[in-house]
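Scroll down for the structure; my scribbles are underneath it.
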Amino acid sequence: MGVFSNLRGPKIGLTHEELPVVANGSTSSSSSPSSFKRKVSTFLPICVALVVIIEIGFLCRLDNASLVDTLTHFFTKSSSDLKVGSGIEKCQEWLERVDSVTYSRDFTKDPIFISGSNKDFKSCSVDCVMGFTSDKKPDAAFGLSHQPGTLSIIRSMESAQYYQENNLAQARRKGYDIVMTTSLSSDVPVGYFSWAEYDIMAPVQPKTEKALAAAFISNCAARNFRLQALEALMKTNVKIDSYGGCHRNRDGSVEKVEALKHYKFSLAFENTNEEDYVTEKFFQSLVAGSVPVVVGAPNIEEFAPSPDSFLHIKQMDDVKAVAKKMKYLADNPDAYNQTLRWKHEGPSDSFKALIDMAAVHSSCRLCIFVATRIREQEEKSPEFKRRPCKCTRGSETVYHLYVRERGRFDMESIFLKDGNLTLEALESAVLAKFMSLRYEPIWKKERPASLRGDGKLRVHGIYPIGLTQRQALYNFKFEGNSSLSTHIQRNPCPKFEVVFV
């Protein structure tokens, strides 16, 4: 393009041998070598000036950042790579081409290797090998690894109040690079929930038991007040059938979920009150259609299918009020049925977004986390290809963004114009892209049939890659269009994840 490429073409000092030759071997009679040189000397500056003017006119249409990128790419790319200014390609097509990257590591040929655990998933969107022995250096390993370049992983589903190393800050101090716990703030959460494990939408059964609630509590030395809460409820004349080792009054040799189906309430009492520590006690109650009465996670509402689907004893002072509520619901069928309405109408989008996370096995999510980290490190290196990430034509600038569904590895391109860097435009661009691909969400085959929808994609959230699931699902939100615009302009080729519901 323009001035530099044209200056590389003609040579300034032409020799006698380079002049046109007539058939008889003499030079053209119309001009001598000296007159030709004079003509070249006369017209060459004019030609150069014209080309410079044209070039400046083109470059002035770019903003400053685009000017730097254009000049950088000019010196590293052939003229065929810079046709966007000539109108041969649209900005989107040009960006798709010049922003493309061939990374130094092809995971299809050189898969992620995780050491210290057997592979426990069928498929994953990034090639990944797990095992105990290999000639290859691991990308990550369970336990504290002292091998340089290998990430150390801790994985546990136990409460941090019983196992201090599961505390996120403690794990970091010990040297773990990747934390996998029940905490949604961990790098790769490993929760007790999933569509595959629990038939959450199972129909409600008749409540035939005389007792209001059932309890299955065997650890009578829990580090919270659950045993005291059980005793206090019994003293309020709430009849409870206890199948566990604590205050047992019923034969414990029953199938738990089947037994719970016939009680109006289930005591989902955890052994600790810890954020995000929500175990099978709660989810089995949902399966059974027995309203869970919770002692446990202070943020239990984030794990509930609807706001009125549970009762929460946050502290001992709440016992009397909860007991009163249980009796009221038991005596008022319409009010009680409201607590189970989600079974018929479907749970909230936030609940579906949470459970959908488990549609991708935690080990696969670990592999994606490691692969993403490897790519990010390469992109930060000085040797990494510089990409324009935006294109300006006239007064309009087009920005190149990348997006993937949560649980996938590969990215898809979307584009936004500078006059429309809005949250609405971002969502529309994401939907348009994935709908054009006839994309099927990860959870499609995992959810119960009644929750798979009508085939139309709906966005629950879009967030920058790198956030924890706590941030992505509950805490993060762009503060209006200006916040999104600033993020896009400050982060060339920004990457996002989308959660579909």
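Quick reminder: no glycine exception, Cβ is built from N, Cα and C everywhere.
Taken verbatim from Swiss-Prot:
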- SER218 to Ala: Loss of catalytic activity (MUTAGEN)
- ASN219 to Ala: Loss of catalytic activity associated with a 3-fold decrease in affinity for GDP-fucose (MUTAGEN)
- ARG226 to Ala: Loss of catalytic activity (MUTAGEN)
- TYR243 to Ala: 90 percent decrease in catalytic activity associated with a 2.4-fold decrease in affinity for GDP-fucose (MUTAGEN)
- SER253 to Ala: 65 percent decrease in catalytic activity with no decrease in affinity for GDP-fucose (MUTAGEN)
- ASN337 to Ala: 80 percent decrease in catalytic activity (MUTAGEN)
- THR339 to Ala: 90 percent decrease in catalytic activity associated with a 3.6-fold decrease in affinity for GDP-fucose. 95 percent decrease in catalytic activity; when associated with A-422 and A-483 (MUTAGEN)
- THR422 to Ala: 65 percent decrease in catalytic activity. 95 percent decrease in catalytic activity; when associated with A-339 and A-483 (MUTAGEN)
- SER483 to Ala: 70 percent decrease in catalytic activity. 95 percent decrease in catalytic activity; when associated with A-339 and A-422 (MUTAGEN)
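For the mutagenesis positions SER218, ASN219, SER253, THR422, the greatest number of Cβ atoms within 10 Å around a candidate Cβ is found at THR422.
Of all the mutagenesis positions in the list SER218, ASN219, TYR243, THR339, the shortest Cα-Cα distance to SER253 (mutagenesis position) is found for TYR243. Following the DSSP three-state reduction, the secondary structure of THR422 (mutagenesis position) is coil. Each of the mutagenesis positions ARG226, TYR243, ASN337, THR339, SER483 was ranked by the number of other C-beta atoms within 10 Å, and first place falls to ARG226.
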